[in-house]
Structure formats: structure tokens, C-alpha cells
Amino acid sequence: MTGKKRSASSSRWLQEHFSDKYVQQAQKKGLRSRAWFKLDEIQQSDKLFKPGMTVVDLGAAPGGWSQYVVTQIGGKGRIIACDLLPMDPIVGVDFLQGDFRDELVMKALLERVGDSKVQVVMSDMAPNMSGTPAVDIPRAMYLVELALEMCRDVLAPGGSFVVKVFQGEGFDEYLREIRSLFTKVKVRKPDSSRARSREVYIVATGRKP
């Protein structure tokens with residue numbers, strides 16, 4: 001019985017996924033994921049990326065955000081990306097495969113950043129979802145806290161942070177924490193984000209010294 005329900009649910013998800021206009025556009029444009037459009041919307045409203053910037057991309061695979069940012073920062077820019085999953089190479093992207101929660105992976109990532117002045121940290125990280133908010137939300141909040149810790153370590157004064165967050169327990173406290181570190185903070189729900197999803201994007205600019 002459970003198997004049948006799961007099968008029906010999977011079928012509905014696949015039908016929704018492939019009929020999604022952003023999925024279709026991504027396929028036509030040869031993009032790695034529909035996430036490309038989310039970041040494009042954020043860039044149109046918040047102008048985060050400029051030529052020559054150094055950007056850290058957390059939760060990068062399959063590469064939609066890195067693929068987008070390469071077009072914005074140009075050949076003199078640099079992207080340092082990390083994900084637990086493998087990612088096909090992108091010119092201009094230094095990719096590290098590993099679990100961001102692992103201290104050794106974090107250390108390796110910081111070594112790759114080195115003395116670079118990072119202007120943007122972006123995180124599209126999400127845990128494997130169980131479908132139970134009481135389990136999923138704390139897991140997701142742990143990841144976004146780690147992303148904010150990365151900001152504290154590498155983000156230059158005046159820099160920006162964009163992070164996917166799932167609304168639920170801990171969201172308001174996290175938002176307050178970000179407001180204490182940045183001069184301007186917005187919560188965005190891009191049109192390309194599925195309406196039924198709890199996800200929103202916090203866009204924080206002007207990191208305080």
C-alpha cells in the first residue's frame with residue numbers, strides 16, 4: 001500500500017517537474033538546472049555580481065548557480081564551489097567535492113580561498129528531505145548556519161550573502177542574526193521557486209566591518 005502511494009506521488013512529481021516551464025527553458029538553453037533562473041531573478045533585483053569578483057558557491061551541484069555566475073563575473077572572476085555530490089567541470093570554477101559539514105572539507109575549502117577577498121558567498125544547500133518538517137527544518141537550519149559561519153571567515157567588508165532557507169522553526173532567529181551582520185537584508189521568493197515550496201532566499205548586502 002505504501003509502495004503504491006509512493007509510486008503515485010513520484011509520478012505526480014515527475015509530471016510536475018517535466019511540465020514546469022523553467023525546467024523546459026533550462027533544457028532548451030542547455031542549463032544545468034532551473035536554479036539558474038532563481039539566481040538570475042535575484043541578480044536582476046539585487047545586482048550582487050560584477051566582473052572580476054571572487055565568489056564562494058556552497059551546495060553547487062549540478063552547477064546551475066556557478067554556471068550563471070560565470071557569465072556575470074567574466075574571465076577575471078573566480079568561483080570556488082563545493083558539494084557533496086560530483087559536478088561536471090565548468091571553466092572558471094574551482095570545484096571541491098566533499099561534505100561541507102566535515103571539518104577537513106571546510107579546511108580544504110578555506111585553503112582554496114586563501115588570501116582572496118571574497119565578495120559573495122552563496123548557498124543553495126539543502127538536506128535530503130524526509131517529508132517531515134520536524135526533521136527536515138533542523139537539518140536545513142544547520143546547513144545555513146554553517147554557510148553563515150563561512151561568511152564570517154571569508155567574506156570581505158561590504159560583501160554579500162545569498163542563502164536558501166526553509167521557513168519554519170529557527171527562521172526568524174536566523175534572519176535576526178543575518179541582520180546584525182549586514183546593512184541591508186531582503187527575503188526573496190523568486191517566481192521560478194515553486195509556490196508550494198517552503199524555500200525562500202535571504203539576500204544580505206553590505207557586510208559590516
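Counting begins at 1 with the first residue displayed.
Cβ from N, Cα, C; glycine included.
Don't look for the substitutions in this one, it keeps the originals.
According to Swiss-Prot, the mutagenesis experiment Asp20 to Ala carries the following note: 2-fold decrease in activity. Increase in Km for 50S subunit.
According to Swiss-Prot, the mutagenesis experiment Arg32 to Ala carries this note: 4-fold decrease in activity and increase in Km for 50S subunit; when associated with A-34.
What Swiss-Prot notes for the published mutagenesis of Arg34 to Ala is this: 4-fold decrease in activity and increase in Km for 50S subunit; when associated with A-32. DSSP assigns Arg34 (mutagenesis position) to coil in the three-state reduction, placing it in neither a helix nor a strand.
Lys38 to Ala appears in Swiss-Prot as a published mutagenesis result, with the remark: Loss of activity. Almost no change in S-adenosyl-L-methionine binding. Sequence-distant neighbours of Lys38 (mutagenesis position) (same chain, 6+ residues apart, CB-CB distance under 8 A): Pro190, Ser192, Ser193, Tyr201.
The S-adenosyl-L-methionine binding site annotation in Swiss-Prot covers Gly63, Trp65, Asp83, Asp99, Asp124. Cβ neighbours of Trp65 (S-adenosyl-L-methionine binding site) (same chain, under 8 Å, six or more residues apart in sequence): Ala35, Trp36, Leu39, Asp57, Met122, Asp124.
Under its mutagenesis entries, Swiss-Prot includes Asp83 to Ala with the note: 5-fold decrease in activity. Increase in Km for 50S subunit and for S-adenosyl-L-methionine. Loss of S-adenosyl-L-methionine binding. Every protein chain shown contributes to the tally, and the Cβ of Asp83 (mutagenesis position) ends up with 22 other Cβ atoms within 10 Å.
Experimental mutagenesis at this site is recorded by Swiss-Prot as Asp124 to Ala, annotated: Loss of activity. Loss of S-adenosyl-L-methionine binding. Asp124 (mutagenesis position): 23 other CB atoms within 10 A of its CB, across all protein chains.
The annotation active site, proton acceptor is assigned in Swiss-Prot to Lys164. Taking a C-beta cut-off of under 8 Å and a sequence gap of six or more, Lys164 (active site, proton acceptor) has these contacts in its own chain: Gly59, Ser123, Asp124, Met125, Ala126, Val144, Glu199, Val200, Tyr201. DSSP assigns Lys164 (active site, proton acceptor) to a strand in the three-state reduction.
Under its mutagenesis entries, Swiss-Prot includes Glu199 to Ala with the note: 16-fold decrease in activity. No change in S-adenosyl-L-methionine binding. Look at Glu199 (mutagenesis position): DSSP puts it in a strand.
Quoted from Swiss-Prot, the note on mutagenesis experiment Tyr201 to Ala is: 5-fold decrease in activity. Almost no change in S-adenosyl-L-methionine binding.
Cα separation, Asp83 (mutagenesis position) to Gly63 (S-adenosyl-L-methionine binding site), rounded: 10 Å.
Comment: S-adenosyl-L-methionine site residues Gly63, Trp65, Asp83, Asp99, Asp124; largest CA to CA distance 18 Å, whole number. DSSP gives Trp65 (S-adenosyl-L-methionine binding site) a helix state. The sparsest Cβ neighbourhood within 10 Å, among the listed binding-site residues (Gly63, Asp99), is found at Asp99.
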